[in-house]
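**Q** This structure is in structure tokens; I'll ask about it shortly.
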Amino acid sequence: MGAKSVTASSSKKIKNRHNGKVKKSKKIKKVRKPQKSISLNDENEVEILPSRNEQETNKLPKDHVTADGILVLEHKSDDDEGFDVYDGHFDNPTDIPSTTEESKTPSLAVHGDEKDLANNDDFISLSASSEDEQAEQEEEREKQELEIKKEKQKEILNTDYPWILNHDHSKQKEISDWLTFEIKDFVAYISPSREEIEIRNQTISTIREAVKQLWPDADLHVFGSYSTDLYLPGSDIDCVVTSELGGKESRNNLYSLASHLKKKNLATEVEVVAKARVPIIKFVEPHSGIHIDVSFERTNGIEAAKLIREWLDDTPGLRELVLIVKQFLHARRLNNVHTGGLGGFSIICLVFSFLHMHPRIITNEIDPKDNLGVLLIEFFELYGKNFGYDDVALGSSDGYPVYFPKSTWSAIQPIKNPFSLAIQDPGDESNNISRGSFNIRDIKKAFAGAFDLLTNRCFELHSATFKDRLGKSILGNVIKYRGKARDFKDERGLVLNKAIIENENYHKKRSRIIHDEDFAEDTVTSTATATTTDDDYEITNPPAKKAKIEEKPESEPAKRNSGETYITVSSEDDDEDGYNPYTL
């Protein structure tokens, strides 16, 4: 009874305090109801009571998926140019298959019985066996276990640098030669096989046929790394659609081509970026798994591909060093222009200028192909420690690279960030092709770190014994390759890269058109000149007699004029230290 009276009295006091209304319990109910609704369906709660920011964002066009499964990116801006949600960059390689996969070195297959041997699970005690038979079985098992251990050891040594498998250069007398051979092995390891080239050729041919089927006046051209043989395994393919009449970059045409490719089962994971400065379609070709980017009515990439191939022909060692630097930056996520990294064209320009301005190459003291190791270390030293990013820009003069002060480049003035990389576009002097590489400080640190790592590794292995060198890698200190196991087959000489052939044909056709236009203009001009000459001849015939009558009066002034000319010239000689423009 006492307990009941206490609880009753306490409840009365609470009612008296709130004038007989239990406000506290009502408040709890009001708070709990929206919490339950949010936890059950947050989206409905947001839709009922949107905030001011959400109301503003709802007014903007949203990314959406069309009925045929095409992702339309409406919010892309000029800053998003070059970004790829699958690769992160137009020239950013993806491992094949696309799912993340640990690198596997080429090794002998380990069968189920051998795995059991390694785990010692196959041993069955047989009472009828003699001691000799058991000894033989034990010896055989030990041999098999030893072989398995050797194979596993090889796999461990080559997890991150599989290009050294069966390519031992540890007995080289000069460490620089060891690094040179290892660079060549790496380039051969990642170079395309015949099958890869044929797959890419077939993929482009199929896409081109589909484009021409949709637009008979259009054509598909390849540019970028595939058209120059500077692509890494899994790199995407950059294409451009050009037409006789132009205007294919419109929003409707982007959707039309995307839908057309999807209906023909030539495109999956399709994205249409219509509002960027460079409208583009991104998709994956399902049969090959290759990522493809298609732009419209822009030929500057085709022009750049021709120029780069000329550089490759004239510059020994350019391809090898470019592929090494590309893989180096890719492994560190510094090759994505969208995040401030270095693009493919910028990398090529850096290596090209480095080789063409190297003093020992200019004087023919060294062959670049035989000194790739030293050149790679010096490249990292130049752009990691010594290059003046604050003041110096890279340009070209008569087709050769030059350094010049940033302050004299009016197109990039005013310079907002002095510590930046400035590379003049060889095809457009007003264009800075590296303006998007705002993360140059991290790139410089990476280059400097690579120089330190390589030099330290060279000193370490130089003092090591040949036994300790076995299975070691110099290049592996700065280069990591994680992807599908490959063979050491550079089969570019066995099959033609159609992208290169078609690019060359494009330029030949264009040069013929320009030549024909110039020839037509010259023909019209020469015809007009010939007609004018005949008319002038008929008109000037009568005054010819007057010239004979005036011969004698003109002879005396001629002498005076020659004397005046002589005096004038002699005075100029005194002023210009003997220079006479008339006598040269």
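Indices start at 1 and increase along the chain as displayed.
Using N, Cα and C of the backbone, Cβ positions are placed for all residues, glycine too.
This is the feature table in Swiss-Prot:
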MUTAGEN   ARG194 to Ala  In TRF4-194; lethal; when associated with A-195; A-196 and A-198
BINDING   ASP236, ASP238  Mg(2+) binding site
MUTAGEN   LYS282 to Ala  In TRF4-282; lethal; when associated with A-285
BINDING   GLY301, LYS326, ASN431, ARG435  ATP binding site
DOMAIN    371-431  domain 'PAP-associated'
MUTAGEN   GLU378 to Ala  In TRF4-378; lethal; when associated with A-381
MUTAGEN   GLU381 to Ala  In TRF4-378; lethal; when associated with A-378
MUTAGEN   ASP425 to Ala  In TRF4-425; lethal; when associated with A-428 and A-429
MUTAGEN   GLU502 to Ala  In TRF4-502; lethal; when associated with A-504
MUTAGEN   ARG560 to Ala  In TRF4-559; slow growth; when associated with A-559
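Relative to the rest of the structure, where do these features sit?
**A** The Cβ of ARG194 (mutagenesis position) lies under 8 Å from the Cβ of LYS489, GLU491, LEU494, VAL495, each of which sits 6+ residues away along the same chain.
In the three-state DSSP scheme, ASP236 (Mg(2+) binding site) is classed as coil.
Its own atom aside, the Cβ of LYS282 (mutagenesis position) has 24 Cβ atoms within 10 angstroms in the protein chains shown. In the three-state DSSP classification, LYS282 (mutagenesis position) falls within a strand.
Within 10 Å of the C-beta of LYS326 (ATP binding site) there are 25 other C-beta atoms, taking all protein chains into account.
Secondary structure of the domain 'PAP-associated' (371-431) per DSSP (helix as H, G, I; strand as E, B; remaining residues coil): 21 helix, 19 strand, 21 coil.
Sequence-distant neighbours of GLU378 (mutagenesis position) (same chain, 6+ residues apart, CB-CB distance under 8 A): PHE354, HIS358.
Cβ neighbours within 10 Å of ASP425 (mutagenesis position), excluding its own Cβ and spanning all shown chains: 18.
Taking the Cβ of GLU502 (mutagenesis position) as reference, residues of its chain lying under 8 Å away and at least six apart in sequence are, in sequence order, HIS221, VAL222.
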**Q** Of ASP236, ASP238, LYS282, GLU381, ASP425, which recorded positions come within 10 Å of ASN431 (ATP binding site), going by C-alpha to C-alpha distance?
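**A** Within 10 Å of ASN431 (ATP binding site): ASP425.
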**Q** Rank aside, I only need the closest one: which of the binding-site residues ASP236, GLY301, LYS326 has its C-alpha nearest to that of ASP425 (mutagenesis position)?
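**A** The answer is GLY301.
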**Q** Report the nearest neighbour of LYS282 (mutagenesis position) in space among the recorded positions ASP238, GLY301, LYS326, GLU381, ARG435, comparing Cα positions.
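**A** Closest recorded candidate to LYS282 (mutagenesis position) by Cα: ASP238.
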**Q** Sorted by position, what residues of the same chain at least six away from ARG435 (ATP binding site) have a C-beta under 8 A from it?
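**A** Expected: ILE412, SER420, ALA422.
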**Q** Within the domain 'PAP-associated' (371-431), what mean pLDDT does the predicted structure show?
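**A** Value for the domain 'PAP-associated' (371-431), mean pLDDT as a whole number: 93.
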**Q** Within a 10 Å radius of its Cβ, which of these recorded positions (ASP236, ASP238, GLU381) has the fewest neighbouring Cβ atoms?
**A** GLU381
